[in-house]
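Visitor: My questions all concern the structure below.
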Amino acid sequence: MAPATPKTSKTAHFENGSTSSQKKMKQSSLLSFFSKQVPSGTPSKKVQKPTPATLENTATDKITKNPQGGKTGKLFVDVDEDNDLTIAEETVSTVRSDIMHSQEPQSDTMLNSNTTEPKSTTTDEDLSSSQSRRNHKRRVNYAESDDDDSDTTFTAKRKKGKVVDSESDEDEYLPDKNDGDEDDDIADDKEDIKGELAEDSGDDDDLISLAETTSKKKFSYNTSHSSSPFTRNISRDNSKKKSRPNQAPSRSYNPSHSQPSATSKSSKFNKQNEERYQWLVDERDAQRRPKSDPEYDPRTLYIPSSAWNKFTPFEKQYWEIKSKMWDCIVFFKKGKFFELYEKDALLANALFDLKIAGGGRANMQLAGIPEMSFEYWAAQFIQMGYKVAKVDQRESMLAKEMREGSKGIVKRELQCILTSGTLTDGDMLHSDLATFCLAIREEPGNFYNETQLDSSTIVQKLNTKIFGAAFIDTATGELQMLEFEDDSECTKLDTLMSQVRPMEVVMERNNLSTLANKIVKFNSAPNAIFNEVKAGEEFYDCDKTYAEIISSEYFSTEEDWPEVLKSYYDTGKKVGFSAFGGLLYYLKWLKLDKNLISMKNIKEYDFVKSQHSMVLDGITLQNLEIFSNSFDGSDKGTLFKLFNRAITPMGKRMMKKWLMHPLLRKNDIESRLDSVDSLLQDITLREQLEITFSKLPDLERMLARIHSRTIKVKDFEKVITAFETIIELQDSLKNNDLKGDVSKYISSFPEGLVEAVKSWTNAFERQKAINENIIVPQRGFDIEFDKSMDRIQELEDELMEILMTYRKQFKCSNIQYKDSGKEIYTIEIPISATKNVPSNWVQMAANKTYKRYYSDEVRALARSMAEAKEIHKTLEEDLKNRLCQKFDAHYNTIWMPTIQAISNIDCLLAITRTSEYLGAPSCRPTIVDEVDSKTNTQLNGFLKFKSLRHPCFNLGATTAKDFIPNDIELGKEQPRLGLLTGANAAGKSTILRMACIAVIMAQMGCYVPCESAVLTPIDRIMTRLGANDNIMQGKSTFFVELAETKKILDMATNRSLLVVDELGRGGSSSDGFAIAESVLHHVATHIQSLGFFATHYGTLASSFKHHPQVRPLKMSILVDEATRNVTFLYKMLEGQSEGSFGMHVASMCGISKEIIDNAQIAADNLEHTSRLVKERDLAANNLNGEVVSVPGGLQSDFVRIAYGDGLKNTKLGSGEGVLNYDWNIKRNVLKSLFSIIDDLQS
């Protein structure tokens, strides 16, 4: 929802919430004030409405004496808010005349103006009925208002003097007729920034503002009844178009011109707009290419020189920026508002119903929002997939006048560009998980042209690709890069993209191959942004990247480069280094490069880590739904959702890394399991850690903002407090007998942590940082800062002395200073004491109780005070930057190592809570790593789970009744492969996924939801599940099946776990059966992995009934043949299923009986005919008439062993393509083959 802003109301709030007669009387008295008689000869002046700033309440303090006799710095006392204040000018004859001579008929709702009364009065009764006004700060904005505002708004228009009864449900922003005039940009800027000198703009609801001059232009605001987004149902039903889910209520931002007719005004504007911006009709890029051109660059816009010559300074300032980021939504700062022009304004209107201003600005269509709502509206555009550019004022109006006087326009420049993949502001980040922006580059396998390679290797490289990638989480500043060689199917790229799932991708135009491009887009996050940039000029090559790093001076010297950057450049990894260059260009364009690259948080990414962790490739991550489900792409029901119980944001991001790379080494797994056991038993330690971690903010992201100097002061204080909490934890754990990884992580805290944290304990006034969001250093810390503070105190003392003098002079102790908008330190004097006011004092405001003045000396001191505070504000910002720089000096040596340790401990707590949450039964897995004593090679793997449940079903269940458990045993005493058959929907796929999930949990160091678990460490899980085609990647169902199967055959080892579901069903029955039989034999005999093959080919089991490493399994069911009802028991038993029972499932789905009966007859005939043909062929091939079937796999193996390369994994060997084919595996091959022969003979 949009940030709600209190709306300025032209009427008082009444307790009953309705427009009572008292309210009308009050409004009448307000209007009659403007029509009172003025002595003749008084020069007439225009009636000015207050700026937004003058409509706010300013809390003030009473003047008190210092107990030590000195003067206190508090110069203000509270105002009596029962006084009703009204708006006026020094003279009002023009208004009186306009009202009396108006040619337009008056509305029935208009109030009569009493032109004979010299002064307007308001009764106490009126005031008593408007108590809800008290102590409310008033801010005018385009967009929001309170629900309790009156339904009717009365607006006095200039010249005509007509009071308009507004029935609009929108807020409107109405500048003066000259505001935004193309010939008066300077004044336009000045008026937008009025009120900057004071944070609040007045302490009364309706203030008598007597202007000194008539030349200044003011904005008039027309606010009408409109609910705040926080308090109104966004999807309310009205006559307008239906709101979108995130759509804010209708708003308008309408510059007003004092034309006689709104229709003629709008028509005139539209005509001028069309004439001046005719070149926007046929959009072209900066090189004048039309949209139809393949090389069209949507980021730029061509503006003809004739248009440039007609632009005002303000227009030039805007279009200079907008033309270079035509694909961005540009928020342009104007005073206390951000404005959208032309295409951006129209888009805002179409998407979010932000109203288009009727009169525009400088002939540009516009919509506007208050500056305080920028983050909300920027986030709305970003969620819709747009980029947002923020153009801010680099100086205040006062600073501009101090710099060059009244000439010129306020400096503005592009502050930042916000995109969904590169957000750094904590308020705009809605997830604790990392969001990545990735740059990718592709080159052919022979890119490096290595002449020393033999011809066969060169031919192989022609079928490979080289990829370079670099990706960054801009919120933390962590940048990772890599270069890798991939196969023709881009297997590794698929894995990388599945792990990273970037929100934004930068790629060189026409660089990626068709397949790589499809993989990148298919595996990126939903609504990801894809940026195609120019080769060389924007996506830097290796040499250009090096030159940019040197010229931009991210690092002091070349020796100061991060190790991975230095290594890539020195070793000639040009593709990876160029990928970093592509990312560097994009960060420069976003104006993030200085802050992020200089952090030196650059590492090499290893997406496999095969030596230290289990490998989960991209297909497996998708098939097992590790991070996102296949239903809606969220994490509901995923394994990550089960494990994501970390307390700190850093811990949640670390947990994702842990889950991508489960442990592989037995000692590492056991150590983590010991830690989990320790935390499960030591409740006190757990509570201590959890309480401490719950107090920690997102330190990793805050450190990045400290480095970029964008952190808020109060957040900087939070960082120091958080590290103080950490050293308290460290101190309290000194005497604890910590076990496992907890002890390892606690001891990894840097030695200088305590000293570094204590040096910041008293660096500045902490409480002021929390309460006032300012840094006040200890006296003597900064000389310039001390001088500035002394100057402000000196001015306050002088003002205090003058005030005390005035009190004595007027013999009135109630004289005080008041701030009202940009007029600060105005002298407020009770009416009873104003008769002695000197004639040279200038009256600034008045009500029935007080009048406010400026004397010459106070006006001068007030101006000096404003300038002093402006200078002090700059010093405060500079001081914060220097403090951030000092803190950031220990980023890599102290702060980040500490955060890493905390994140790891938090992950241990998360695994502990997951283990506790599994319910009963659950157990600690037993890890067994068997090695051949003679050859020191790993023996074949095995696993055994008793009464295993799927952990993502019925989370937190306390009994096993909620899910039907199953025993799973592969390897060791049982065959390594299970050939699983059964009816459709009987639970085969669930069994397959459940086995894989259990293995991952065990190697994560977590308890497993079963009665007992014993397994060897599994090096890789590979899956072939489902029968979906892949339109995004241009692959058919059968192609997807075979491509995934090839990866299994290439990468699997005797310690891998394979899951293959219904291989071959994408092709014809004969082709599919042949492929399934061949693959199963090769895996069972030569690769010797653990795994399951689920199939509906009933005869496949008979082909392997003699194979010692294939075990037939089935899912049990109960069948009622009469009604064709099937009861699924979800229990896995040994044996072969009687069939797939497809007709029964069809009946359960409601297909008509006639169709099912016909299908059953056809199926019976087909099965009978197929069996007769097979038996006849077998009999014809047997001389003795006996039907003996020799498996095709056995025949092939003997041919290769006898006539090929024998027991080798060469092209003609029996184990062709097998990754690991050592002597133990070869011995098992021979055992299997001879076992099959023995069974055939028997």
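Count begins at 1; order follows the chain as displayed.
A Cβ is built for glycine as well, from the same backbone N, Cα and C atoms used for every other residue.
What Swiss-Prot shows for this protein is this:
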BINDING   Gly982, Ala983, Asn984, Ala985, Ala986, Gly987, Lys988, Ser989  ATP binding site
MUTAGEN   Pro313 to Ala  Fully functional in a mismatch repair assay
MUTAGEN   Phe337 to Ala  Shows defects in both homoduplex and mispair DNA binding and is only partially functional in a mismatch repair assay
MUTAGEN   Phe337 to Lys  Completely abolishes mismatch repair
MUTAGEN   Glu339 to Ala  Defective in repairing 8-oxo-G-A mismatches
MUTAGEN   Gly368 to Ala  Moderately reduced activity in a mismatch repair assay
MUTAGEN   Pro370 to Ala  Partially functional in a mismatch repair assay
MUTAGEN   Gln393 to Arg  In MSH6-5; partially functional in a mismatch repair assay
MUTAGEN   Arg412 to Ala  Completely abolishes mismatch repair
MUTAGEN   Arg412 to Gly  In MSH6-7; partially functional in a mismatch repair assay
MUTAGEN   Arg852 to Ala  Moderately reduced activity in a mismatch repair assay
MUTAGEN   Lys988 to Ala  Impairs ATP binding; reduces catalytic activity 13-fold for ATP hydrolysis
MUTAGEN   Glu1062 to Ala  Reduces catalytic activity 13-fold for ATP hydrolysis
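Could you place these features in context, so I can see how deep they sit and what lies close by?
Guide: Sequence-distant neighbours of Ala985 (ATP binding site) (same chain, 6+ apart, CB under 8 A from its CB) are Phe1128, Val1145.
Under DSSP, Pro313 (mutagenesis position) is assigned to a helix (H, G or I) in the three-state scheme. Take the CB of Pro313 (mutagenesis position) and look out to 10 A: across all protein chains shown you find 16 other CB atoms.
Neighbour count (other Cβ atoms within 10 Å of the Cβ, all protein chains): 23 for Phe337 (mutagenesis position).
Annotation note: Phe337 (mutagenesis position) sits in a strand segment as assigned by DSSP.
According to DSSP, Gly368 (mutagenesis position) sits within a strand segment. In the shown protein chains, 28 other C-beta atoms lie within 10 A of the C-beta of Gly368 (mutagenesis position).
When other Cβ atoms within 10 Å of the Cβ of Pro370 (mutagenesis position) are tallied across all protein chains shown, the result is 23.
All protein chains shown were included, and the count of other CB atoms within 10 Å of the CB of Gln393 (mutagenesis position) stands at 23.
Cβ neighbours within 10 Å of Arg412 (mutagenesis position), excluding its own Cβ and spanning all shown chains: 20.
Listed in sequence order, Lys818, Ser820, Thr826, Ile827, Glu828, Ile829, Gln843, Met844, Ala845, Ala846 are the same-chain residues at least 6 apart in sequence whose CB falls under 8 Å from the CB of Arg852 (mutagenesis position).
In this view, Lys988 (mutagenesis position) is surrounded by 25 other Cβ atoms within 10 Å of its Cβ, with every protein chain counted.
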Visitor: For a quick check of packing: other C-beta atoms within 10 Å of the C-beta of Ala986 (ATP binding site), how many?
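Guide: There are 25 such Cβ atoms around Ala986 (ATP binding site).
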Visitor: Can you name the mutagenesis positions among Glu339, Gly368, Arg412, Lys988 whose CA is within 10 A of the CA of Gly982 (ATP binding site)?
Guide: Lys988
Visitor: Quick one: pull the CA-CA distance for Pro313 (mutagenesis position) versus Glu339 (mutagenesis position), whole Å only.
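Guide: Roughly 17 Å, rounded to the nearest whole number.
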Visitor: Nearest by CA distance to Gly987 (ATP binding site): which of the mutagenesis positions is it, out of Glu339, Gln393, Glu1062?
Guide: Glu1062
Visitor: If you count Cβ atoms within 10 Å of the Cβ of Gly982 (ATP binding site), leaving out that atom itself, what do you get?
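Guide: Looking across every protein chain shown, the total is 27.
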Visitor: Long-range neighbours only, meaning 6 or more apart in sequence with Cβ under 8 Å: which ones does Ala983 (ATP binding site) have?
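Guide: Ala983 (ATP binding site) has long-range Cβ partners Met1115, Ile1117, Val1126, Phe1128, Ser1137, Gly1139, Ser1140, Phe1141, His1144, Val1145.
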Visitor: Could you state the whole-number distance in Å separating the C-alpha atoms of Gln393 (mutagenesis position) and Ser989 (ATP binding site)?
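Guide: Checking the Cα atoms of Gln393 (mutagenesis position) and Ser989 (ATP binding site) gives a distance of 60 Å.
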Visitor: By CA distance, which of the binding-site residues (Asn984, Ala986, Ser989) lies nearest to Pro370 (mutagenesis position)?
Guide: Ser989
Visitor: Reported as an integer number of Å, what is the Cα distance between Asn984 (ATP binding site) and Arg412 (mutagenesis position)?
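Guide: With the alpha carbons as reference points, the distance is 67 Å.
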Visitor: Other than Gly982, Ala983, Asn984, Ala985, Ala986, Gly987, Lys988, Ser989 themselves, what residues in this chain have Cβ atoms within 8 Å of the centroid of the ATP site's Cβ atoms?
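Guide: Not counting the recorded site residues, we get Met1115, Phe1128.
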Visitor: Restricting to the same chain and to sequence separations of six or more, state which residues have a Cβ under 8 Å from that of Ser989 (ATP binding site).
Guide: Leu1025, Asp1061, Ala1094
Visitor: Across all chains shown, how many C-beta atoms besides its own are within 10 angstroms of the C-beta of Gly987 (ATP binding site)?
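Guide: The Cβ of Gly987 (ATP binding site) has 22 Cβ neighbours within 10 Å.
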Visitor: For Glu339 (mutagenesis position), just count the other CB atoms lying within 10 A of its CB, please.
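Guide: Result for Glu339 (mutagenesis position): 26 neighbouring Cβ atoms inside 10 Å.
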